[in-house]
Amino acid sequence: MADAAPQLGKRKRELDVEEAHAASTEEKEAGVGNGTCAPVRLPFSGFRLQKVLRESARDKIIFLHGKVNEASGDGDGEDAVVILEKTPFQVEQVAQLLTGSPELQLQFSNDIYSTYHLFPPRQLNDVKTTVVYPATEKHLQKYLRQDLRLIRETGDDYRNITLPHLESQSLSIQWVYNILDKKAEADRIVFENPDPSDGFVLIPDLKWNQQQLDDLYLIAICHRRGIRSLRDLTPEHLPLLRNILHQGQEAILQRYRMKGDHLRVYLHYLPSYYHLHVHFTALGFEAPGSGVERAHLLAEVIENLECDPRHYQQRTLTFALRADDPLLKLLQEAQQS
């Protein structure tokens with residue numbers, strides 16, 4: 001779901017509205033699952049579909065733009081984005097789909113092969129629903145399918161073009177500070193090293209429903225403010241980075257029984273928000289943004305800084321941007337001049 005290019009706007013993380021179901025004994029012992037079945041309502045009334053922004057049959061996901069809170073249906077409502085995603089199978093519950101008398105529709109039968117449409121019971125048929133409301137034009141553009149372009153950014157490009165461009169944007173990260181200050185999501189923190197310089201909090205990413213470990217996804221957010229991205233890192237930050245790598249892996253082992261060699265630990269460049277954070281995902285999970293054009297393994301980042309203190313100030317970095325991103329045009333024009 002993450003885009004190859006960062007969103008420029010307010011909070012970048014998606015807000016989940018989900019109906020979670022009871023976890024198995026093994027999951028509870030591993031700390032998986034913290035949802036509730038209490039009734040909730042969407043934060044708006046009505047939904048008149050305006051456009052399908054994007055869909056993927058492979059990923060079982062669709063992005064919808066709609067008008068909500070309309071008084072008369074004449075377009076005077078507000079914009080909202082709703083993302084519907086089929087949740088992964090939970091192995092311990094799969095057998096329930098085939099026991100008893102499941103509702104079936106035969107689609108095809110030939111010799112030993114047959115295909116059916118199976119209609120699961122309610123408790124096995126949840127759809128993860130992410131709501132962005134009210135949605136701005138930037139949100140609509142973020143979720144709209146667009147062409148991407150690879151661009152190579154030198155150290156000088158970053159200092160002279162990318163950084164001034166970012167500083168000219170309204171990049172609010174107040175939601176990050178709310179987490180660090182325990183004003184929001186405090187109950188979701190899995191681990192914290194409170195050191196103001198070399199500490200961090202570890203929290204489940206909202207793209208992970210915490211119902212299974214196959215798509216485990218956590219984020220480590222550093223306490224120290226002012227570190228925007230990979231480009232800011234120097235040997236001064238090595239204690240922080242080592243803490244995130246080793247303490248983060250240990251916390252995940254203790255909480256979820258997943259060893260470090262089953263984890264992919266990396267930073268994004270460009271990041272989706274400009275406060276240093278590190279991604280922890282299950283190795284077998286093809287997480288959005290884990291491709292070679294965006295993900296930088298934390299262990300290799302540490303080694304690069306140990307070998308060359310100015311590695312990330314000088315190195316040319318490759319990343320993808322949307323074809324209509326103003327930053328892409330600025331970088332292309334500079335490189336053609």
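Quick reminder: no glycine exception, Cβ is built from N, Cα and C everywhere.
Listed in Swiss-Prot is the mutagenesis experiment Ile61 to Ala, annotated as follows: No effect. DSSP assigns Ile61 (mutagenesis position) to a strand in the three-state reduction.
Secondary structure from DSSP puts Phe108 (mutagenesis position) in a beta strand. Taking Cβ-Cβ distances under 8 Å and a sequence gap of 6 or more within the same chain, the neighbours of Phe108 (mutagenesis position) are Ser114, Thr115. For Phe108 to Ala, Swiss-Prot lists a mutagenesis experiment annotated as follows: Reduces decapping activity.
One mutagenesis experiment named in Swiss-Prot is Asn110 to Ala, and its note says Loss of decapping activity. Asn110 (mutagenesis position) has a Cβ environment of 7 other Cβ atoms inside 10 Å.
The note that Swiss-Prot attaches to the published mutagenesis Tyr113 to Ala is: Loss of decapping activity. All protein chains included, Tyr113 (mutagenesis position) registers 7 other Cβ atoms within 10 Å of its own Cβ.
According to DSSP, Lys138 (mutagenesis position) is assigned to a helical segment. Quoting Swiss-Prot on the mutagenesis of Lys138 to Asp: Increases decapping activity to 250% of wild-type.
The local packing around Arg145 (mutagenesis position), expressed as other Cβ atoms within 10 Å of its Cβ over all shown chains, amounts to 11. Recorded in Swiss-Prot as a mutagenesis result, Arg145 to Ala carries the remark: Increases decapping activity to 180% of wild-type.
While the structure shown retains the original residue, Swiss-Prot records the mutagenesis experiment Gln146 to Pro with this note: Increases decapping activity to 140% of wild-type. The DSSP secondary structure for Gln146 (mutagenesis position) is coil. The local packing around Gln146 (mutagenesis position), expressed as other Cβ atoms within 10 Å of its Cβ over all shown chains, amounts to 17.
Here Swiss-Prot describes Leu148 to Ala as a published mutagenesis experiment; the accompanying note says: Inhibits nuclear export to the cytoplasm.
For the mutagenesis result Leu150 to Ala, the note given in Swiss-Prot is Inhibits nuclear export to the cytoplasm. For Leu150 (mutagenesis position), the same-chain residues 6+ apart in sequence whose C-beta sits under 8 angstroms from its C-beta are Glu293, Thr318, Phe319, Ala320.
Ser272 (substrate binding site) is surrounded by 18 other CB atoms, counting those within 10 A of its CB over all protein chains shown. The substrate binding site annotation in Swiss-Prot covers Trp175, Glu185, Asp205, Lys207, 268-279.
Here Swiss-Prot notes a mutagenesis experiment, Pro204 to Ala, with the remark: Reduces decapping activity. Under the DSSP three-state reduction, Pro204 (mutagenesis position) is assigned to strand.
Under mutagenesis, Swiss-Prot gives Tyr273 to Phe with this note: Activates decapping activity to 120% of wild-type. Reduced to three states, the DSSP call for Tyr273 (mutagenesis position) is coil.
Every protein chain considered, the tally of other Cβ atoms within 10 Å of the Cβ of His277 (mutagenesis position) stands at 22. In Swiss-Prot, a published mutagenesis experiment is listed as His277 to Asn, annotated Loss of decapping activity. Does not inhibit cap structure and capped RNA binding. Preferentially hydrolyzes cap structure (m7GpppG) at least 2500-fold more efficiently than capped RNA (m7Gppp-RNA).
What Swiss-Prot lists as active site, nucleophile is His277.
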Hey, how far is Leu270 (substrate binding site) from Leu148 (mutagenesis position), Cα to Cα, in Å? 14
Inter-residue Cα distance where the pair is His277 (mutagenesis position) and Asp205 (substrate binding site), in Å: 11
Per-residue Cβ crowding (10 Å cut-off), top of recorded positions Ile61, Leu270, Leu276, Val278: Leu276
Tell me the Cα distance separating Tyr273 (mutagenesis position) from Trp175 (substrate binding site), rounded to the nearest angstrom. 11
